[in-house]
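Shown next, in structure tokens, is the structure this report addresses.
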Amino acid sequence: MVRPHLPLNALRAFEASARHLSFTRAAIELCVTQAAVSHQVKSLEERLGVALFKRLPRGLMLTHEGESLLPVLCDSFDRIAGLLERFEGGHYRDVLTVGAVGTFTVGWLLPRLEDFQARHPFIDLRLSTHNNRVDIAAEGLDYAIRFGGGAWHGTEALALFEAPLTVLCCPEVAAQLHSPADLLQHTLLRSYRADEWPLWFQAAGLPAHAPLTRSIVFDTSLAMLEAARQGVGVALAPAAMFARQLASESIRRPFATEVSTGSYWLTRLQSRGETSAMLAFRGWLLEMAAVEARGR
């Protein structure tokens, strides 16, 4: 298709003037004179056969036609600028946007990211965290890493690994725990899922509905583990996500009993294809997950 000549300088002059509602400020941004900007806008109006601005004593006001044109130009220039940025340093750079549960991001993904960057230096990874409730389409994500059973409407889900829950606490509290029954004398920290402690009690040989003295509910495992580290109570959390704290012994695992309530999954929209950057990340993540699964 042969495109008509596009008056790019005039379009840039209009877009800058419309954002600032001022020829003078647009001229400063574009490093040209105010007269040059005014001339370019006038030439665009003549080409289109419509007025794009109302010239007022104290500035400019967009006409209906100008208001229609502005968002299209802003989006187009932003997309061009974003594409040019991907060639920084003489190489095309792919952008990959991944959303992940905060606990997974901090406890498992970040310690391994250096390896991904070394293998794929021209992929710009953008990470966002969520609390497992995520809208992939609305948030513009390529992938979302979630915890659960793997069934999310409209998504393809690839299993990474299970992350069983176990008891974690500070060393001072661990010294007081000689049997699972001793937990009933402590504040129990948990997520919004009320069934986790009953499931663990049952696995440890206690009544599933053992009487609890005190409990605190957290919306993230990161906050819950920090509370446990500070001696606020005893947490039930995935040990795999807190390997560094266990290695440094700032957190202890007093009992071997663990209970599985789900797995981590790599999910994407079924309605969209996978880019080369997505395929690279998926392959790397599945490789790392396989190593994690073998190590359990």
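Cβ atoms here come from the backbone N, Cα and C positions, even for glycine.
Small disclaimer: the values here were computed from a predicted structure and weren't measured.
Look at Swiss-Prot and you will find 6-63 tagged as domain 'HTH lysR-type', backed by sequence analysis. According to Swiss-Prot, the experimentally introduced change Ser38 to Ala is described as follows: Abolishes the activation of ampC transcription. Abolishes binding to the ampC promoter. For the mutagenesis result His39 to Ala, the note given in Swiss-Prot is Abolishes the activation of ampC transcription. Binds normally to the ampC promoter, in the presence and absence of beta-lactams. Looking at Swiss-Prot, the entry for mutagenesis of Ser43 to Ala says: Does not affect the activation of ampC transcription. Able to bind the ampC promoter in the presence and absence of beta-lactams. Taken from Swiss-Prot, the feature domain 'LysR substrate-binding' applies to 91-289. Among the mutagenesis entries in Swiss-Prot is Asp135 to Asn, noted as: Increases the activation of ampC transcription, independent of the presence of beta-lactams.
All features noted in Swiss-Prot, drawn onto the structure.
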| residue | record | DSSP class |
| --- | --- | --- |
| Ser38 | mutagenesis position | helix |
| Ser43 | mutagenesis position | helix |
| Asp135 | mutagenesis position | coil |
Overall pLDDT for the domain 'LysR substrate-binding' (91-289), taken as the rounded mean: 91
Taking only the CA atoms, the spacing between Ser43 (mutagenesis position) and Asp135 (mutagenesis position), expressed in whole angstrom, is 44
Spatial neighbours, same chain, of Ser38 (mutagenesis position) - Cβ under 8 Å, 6+ residues apart: Phe23
Relative to the Cβ position of His39 (mutagenesis position), how many further Cβ atoms are located within 10 Å? 15
How many Å lie between the Cα of Asp135 (mutagenesis position) and the Cα of His39 (mutagenesis position)? 46
